[in-house]
Amino acid sequence: MKQIESAKNQKVKDWKKLHTKKERTKTNTFLIEGEHLVEEALKSPGIVKEILVKDETRIPSDLETGIQCYMLSEDAFSAVTETETPQQIAAVCHMPEEKLATARKVLLIDAVQDPGNLGTMIRTADAAGLDAVVLGDGTADAFNGKTLRSAQGSHFHIPVVRRNLPSYVDELKAEGVKVYGTALQNGAPYQEIPQSESFALIVGNEGAGVDAALLEKTDLNLYVPLYGQAESLNVAVAAAILVYHLRG
């Protein structure tokens, strides 16, 4: 194991850069923090590149060959991590391969900008047993630190890929997958829609909703009725209600 004392060490500087999308894209790697996320990443062979700890006892046993471990001083570890009260362990991971096999139950996300909302929806899609999460233009970075923390390891369980949504919707429909949008106008209460063996659900931007051009391509648009005085539901909450209803 290598030890690093200084927060000015070049490795520390390189790891810190992974908080930026530019560096994540350049290196095809990302940083995770906390014991749970590291445990989930280690369940996927070939994902973890480096493990960073403050305490040697935090190093997981039975590591894959080739994973480099570093023990960092308090200052060096704090310089790398993003959370205010960081845990004792972090890891640098390779980006998962963007594989999108034949998907029969899919969540499509159009221009959702809040990383916390995105992470929650990835976690929901994983919990509901969907086949993939597909991100369109304008959607937050899936490997932003807040997105990763909100998803709680679901990035390692379900494909999260970027696609041109209009083109992908056309592909799904050609394969016989029913595509649902989310909109009040020309929409139906979700309770009226039967469960389905295959479906794609599109959820949209927190303020503007799903792009009008996408809504024109859907088979049907759904909404969650509001019975109180709230103007709307959080997009991640609405997505959870609809996904669980559609999948049955």
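Each residue, glycine too, has its Cβ placed from N, Cα and C.
No substitution from the list is modelled in this structure, which keeps its original residues.
In Swiss-Prot this protein carries:
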type    : residues                       : note
BINDING : Arg123, Gly204, Val224, Leu233 : S-adenosyl-L-methionine binding site
MUTAGEN : Asn117 to Ala                  : Retains weak activity
MUTAGEN : Arg123 to Ala                  : Retains 15% of activity
MUTAGEN : Glu206 to Ala                  : Loss of activity
MUTAGEN : Asn234 to Ala                  : Loss of activity
| Asn117 (mutagenesis position) and Arg123 (mutagenesis position), distance between Cα atoms, whole Å | 10
| note | One finds that other Cβ atoms within 10 Å of the Cβ of Leu233 (S-adenosyl-L-methionine binding site) number exactly 14
| Lowest local Cβ density among Asn117, Asn234, which the record lists as mutagenesis positions, within 10 Å | Asn234
| Those recorded positions, out of Gly204, Glu206, Val224, Leu233, Asn234, that come within 10 angstroms of Asn117 (mutagenesis position) at the Cα | Glu206, Asn234
| message | For the C-alpha pair, I'd like the distance in angstrom between Glu206 (mutagenesis position) and Leu233 (S-adenosyl-L-methionine binding site), rounded off. | response | 10
| note | The rounded CA-CA distance in Å from Val224 (S-adenosyl-L-methionine binding site) to Asn234 (mutagenesis position) is 11
| Local Cβ density at Val224 (S-adenosyl-L-methionine binding site) - other Cβ atoms counted within 10 Å | 19
| query | Using DSSP and three states only, what is Arg123 (mutagenesis position)? | reply | helix
| said: Excluding near sequence neighbours, so keeping only residues 6 or more apart in the same chain, what lies with its CB under 8 A of Gly204 (S-adenosyl-L-methionine binding site)? | reply: Asp110, Ala111, Val112, Thr182, Val210, Asp211, Leu214, Val235
| query | Max Cα distance spanning Arg123, Gly204, Val224, Leu233 (S-adenosyl-L-methionine binders), Å? | reply | 20
| said: Helix, strand or coil by DSSP: which one applies to Leu233 (S-adenosyl-L-methionine binding site)? | reply: coil
| query | If you count the C-beta atoms lying within 10 Å of each candidate's C-beta, which of the mutagenesis positions Arg123, Glu206 ends up with the smallest number? | reply | Glu206
| said: For Glu206 (mutagenesis position), which of the three DSSP-derived states applies: helix, strand, or coil? | reply: coil
